[in-house]
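Novice: Below: one structure in structure tokens.
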Amino acid sequence: VLTDAEKKEVTSLWGKASGHAEEYGAEALERLFLSFPTTKTYFSHMDLSKGSAQVKAHGKRVADALTTAAGHFNDMDSALSALSDLHAHKLRVDPVNFKLLAHCFLVVLARHHPAEFTPSAHAAMDKFLSRVATVLTSKYR
């Protein structure tokens, strides 16, 4: 559970990022594919080249889902329920991949917002992204 101070940190930092949803989401996915090539197997139907319209579109969807999560700290389970169902029952994404993508988002945020990416903001974002990953994998059981 995020503390009020952590929620404030996430809201502040993600507020700056959410206006760049497509850019940051695509960058996080590109970093994921480069750093962890096995993750590409879930996207064999997409053009994964740098700057691909499909990667940008999916990156925006991912970032928009994080915006939804950031707006529903106290009811994240219900806010992300459909997305959790999709990933668990249809896409069957290996749960470890959510952690890998979360790390890539942390790198993107640190790169674009170095002044705001303080140790406390880093810790809060990491905790938030871990919570999102937990929610998305909650229906795997």
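Keep in mind that glycine also has a Cβ here, set from the backbone N, Cα and C atoms.
Sharing the feature lines straight out of Swiss-Prot:
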type    : residues      : note
DOMAIN  : 1-141         : domain 'Globin'
VARIANT : SER12 to Gly  : In alpha-1 A variant
BINDING : HIS58         : O2 binding site
VARIANT : SER78 to Asn  : In alpha-1 A variant
BINDING : HIS87         : heme b binding site
VARIANT : ALA102 to Ser : In alpha-1 A variant
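Distances, neighbours, how buried they are, the whole picture for these features please.
Specialist: The local packing around SER12 (variant position), expressed as other Cβ atoms within 10 Å of its Cβ over all shown chains, amounts to 13.
Reduced to three states, the DSSP call for HIS58 (O2 binding site) is helix.
Neighbour list (SER78 (variant position), Cβ cut-off 8 Å, at least 6 residues apart, same chain): HIS72. In the three-state DSSP classification, SER78 (variant position) falls within a helix.
The secondary structure of HIS87 (heme b binding site), as reduced to three states from DSSP, is helical. Taking a C-beta cut-off of under 8 Å and a sequence gap of six or more, HIS87 (heme b binding site) has these contacts in its own chain: VAL93, LEU136, THR137.
In the three-state DSSP classification, ALA102 (variant position) falls within a helix.
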